[in-house]
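One structure is given here, and the rest of the page talks about it.
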Amino acid sequence: MLDLSYSLERVLQEDPAARNKWEVLLLYPGIHALLCYRLAHALHKRRFYFIARALSQLARFITGIEIHPGAKIGRGLFIDHGMGVVIGETTEIGDDVTIYHGVTLGGTGKFKGKRHPTLGNRVVVGAGAKVLGAICVGDDVKIGANAVVLSDLPTGSTAVGSKAKTITKDR
């Protein structure tokens, strides 16, 4: 929970509609979901799996954002207009990532083990995008709205389309 102040600052930097820390803390469901996730994740790491899942489901009911307590999330995640966001159990998210509403970071099978995506630092995932499977998304990647990503994306790339393909790559 030590990154709360950092998360609040990040929202203030990224969202021109955010006026102050109190507004963000009290009225942004993305922050509420992230706070519940941090507690649920701590419980999950201590093998209190049922309590962790119950807390994550309560957060989902309240915020419309589903984050599995087993996911690993770095500092400064900003979930903007988070309704319908799903973050699966083996998902890994780097620092300073932005996720818009309707995004799914999901698995592609029912097998055990790593089955959800890994996102690098400073990734932006547009509204409605689906990033599926045990794939790697590099640092500084932008994923367009409603894109479907099923394979690795290299650092600095931009991906768009229902069968997402790399259209740019920064050098």
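Here, residue 1 is simply the first one shown, and the rest follow in order.
Placed from the backbone N, Cα and C atoms, the Cβ positions cover glycine too.
None of the noted substitutions appears here; every position holds its original residue.
Pulled from Swiss-Prot:
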VARIANT   Ser5 to Phe  In strain: 60190
VARIANT   Lys110 to Arg  In strain: 60190
VARIANT   Ser162 to Thr  In strain: 60190
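When the Cα atoms are compared, Ser162 (variant position) and Lys110 (variant position) turn out to be 23 Å apart.
When Cβ atoms from all protein chains are considered, those within 10 Å of Lys110 (variant position) total 6, not counting its own. Each of the variant positions Ser5, Ser162 was scored by the number of other CB atoms within 10 Å of its CB, and the largest score is that of Ser5.
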